Amino acid sequence: MPGSLPLNAEACWPKDVGIVALEIYFPSQYVDQAELEKYDGVDAGKYTIGLGQAKMGFCTDREDINSLCMTVVQNLMERNNLSYDCIGRLEVGTETIIDKSKSVKTNLMQLFEESGNTDIEGIDTTNACYGGTAAVFNAVNWIESSSWDGRYALVVAGDIAVYATGNARPTGGVGAVALLIGPNAPLIFERGLRGTHMQHAYDFYKPDMLSEYPIVDGKLSIQCYLSALDRCYSVYCKKIHAQWQKEGNDKDFTLNDFGFMIFHSPYCKLVQKSLARMLLNDFLNDQNRDKNSIYSGLEAFGDVKLEDTYFDRDVEKAFMKASSELFSQKTKASLLVSNQNGNMYTSSVYGSLASVLAQYSPQQLAGKRIGVFSYGSGLAATLYSLKVTQDATPGSALDKITASLCDLKSRLDSRTGVAPDVFAENMKLREDTHHLVNYIPQGSIDSLFEGTWYLVRVDEKHRRTYARRPTPNDDTLDEGVGLVHSNIATEHIPSPAKKVPRLPATAAEPEAAVISNGEH
């Protein structure tokens, strides 16, 4: 067909393109979901058991999408001793829109001012919770294209998930993840193995430009999420089976071939149901299911149709039970951030990846295939996979990325819990002020984590000014350094002390390529 390569053609790409480094940011305070149940007057366990949520992170009016992304980017650059001139592409995935024209990416360029690096491609990508994954694919495609200049790509996924008072509010959260993409990575994107499904649906959307709150069709949203998973998994299985056949292996792909399986997580219970859903797909596709012990007791469901089972409690219960061991082995650990911080929209699935990397050693991760299901309402979804490098030696890229996340649980534990009424007051404050001009935020600066960027003011022309809460390493800085405003050329951010040049030319050498709340 037009545009396709001949079967005998060889394409060349940089070697092992993938995730080189990962940084995650979440706010310094949370509300306990058990306490929120009491405050909301609902049955005990509705949020903690029914949704599977323990705590929900939130931010005051001191933080917005720009400050979240500035924080996670600068943290990644500093923790990895990177120079700002080693970034050649920067793209943001978000659905938290505070300006209909100016991108979050352009705000992030303030961090690059001192380096003088303005030659950075990419802008923002938006489709509910899928924008981060679309940005990741764009980054990979850039590195594997003739446009690549040998530098890293940086992807930022971040959101503030807030809901009006009611059943959906406990499925909120806040967070941002930054992913450094490049060759010779410890987490490698498997080429040709993406199963994508896109369709038109009004399951979750935000048409009101004056409100942060979405319009949600809860039942439709659950159906859309699960049906997209069915479609994506089916396409992925066909593609990897075709690859295996070329290698002389005719076995069918199943859940057992994933070392880990992570999901976009609006709430933890949906993720558990989703893994069970994948087992249902395996069951229906297995011509020898009677000989497989994992399907023992499921014989009665041999003739069900996938499209008839989205709300079938008997099917759901049976396959959740049958997949319980698989869930414990492959998915449960990925829910650390989701359970403790809530839904982070575009960054949710990458928070799940961070959770896995934080809880397993390089030796336990080496060689594993990580399945990744990304979903965004409206809708767009992809199931793809990462292959972990085999090199788990001390000082290896895999050792470095896991070491950088080893403090994830302690960081979550270091947050401050606040009473539900204080949380509600903050939500009301956001609702009343997020669109105001000539506004100075009321939230405490001292309560923020050190190194957090925050909103100083919004002027009469809606222009936003930010500052960074000092870190111990900032003691020698002059007072006022760290205050940035896009219209003041003299204000800047100090770059990391250690300068790292662009990727060496050798790295670019090619190698022959043979919910009831809305699940967005």
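Backbone N, Cα and C atoms are what each Cβ position is placed from, and that goes for glycine too.
Annotation source Swiss-Prot lists (3S)-3-hydroxy-3-methylglutaryl-CoA binding site at Asp43, Ala44, Cys129, Asn167, Thr171, Ser221, His264, Lys273, Asn343, Ser377, citing similarity to another entry. Cβ environment of Asn343 ((3S)-3-hydroxy-3-methylglutaryl-CoA binding site): Ala161, Thr171, Gly172, Gly173, Ser265, Pro266, Tyr267 lie under 8 Å away, each six or more residues apart in the same chain. Secondary structure from DSSP puts Asn343 ((3S)-3-hydroxy-3-methylglutaryl-CoA binding site) in coil.
If you look up Swiss-Prot, you'll see Ala44, Gly45, Lys46, Asn167, Ser221, Lys269, Lys273 marked as CoA binding site, on the strength of experimental evidence. Under the DSSP three-state reduction, Lys46 (CoA binding site) is assigned to coil, being neither helix nor strand. Neighbours of Lys46 (CoA binding site), defined as other CB atoms within 10 A of its CB across all chains, total 17.
Cβ neighbour count for Glu95 (active site, proton donor/acceptor): 28 (other Cβ atoms within 10 Å of its Cβ, all protein chains included). Summarising the annotation, Swiss-Prot assigns active site, proton donor/acceptor to Glu95 (among others).
For the published mutagenesis Cys129 to Ala or Ser, Swiss-Prot gives the following note: Loss of activity. Classification of Cys129 (mutagenesis position) by DSSP places it within a strand. Take the CB of Cys129 (mutagenesis position) and look out to 10 A: across all protein chains shown you find 34 other CB atoms.
Look at Swiss-Prot and you will find Cys129 tagged as active site, acyl-thioester intermediate.
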*Could you check which of the recorded positions (Glu95, Cys129, His264) sits closest to Ala44 (CoA binding site), going Cα to Cα?*
His264
*Given the recorded positions Gly45, Lys46, Glu95, Cys129, Asn167, Lys273, which lie within 10 A of His264 ((3S)-3-hydroxy-3-methylglutaryl-CoA binding site) by CA-CA distance?*
Cys129
*Asn167 (CoA binding site): which of the recorded positions Asp43, Glu95, Cys129 is the nearest Cα neighbour?*
Asp43
*State the Cα to Cα distance, in Å, between Cys129 (mutagenesis position) and Glu95 (active site, proton donor/acceptor), rounded to an integer.*
7
*Distance, Glu95 (active site, proton donor/acceptor) to Ser221 (CoA binding site) (CA atoms, angstrom)*: 17
_Binding residues Ala44, Gly45, Lys46, Asn167, Ser221, Lys269, Lys273 (CoA) - maximum C-alpha distance in whole Å_ = 25
*Mind telling me which of the binding-site residues Asn167, Ser221 has the densest Cβ neighbourhood, counting other Cβ atoms within 10 Å?*
Ser221
*Can you tell which of Asp43, Ala44, Gly45, Thr171 has the most other C-beta atoms within 10 Å, given these are the binding-site residues?*
Thr171
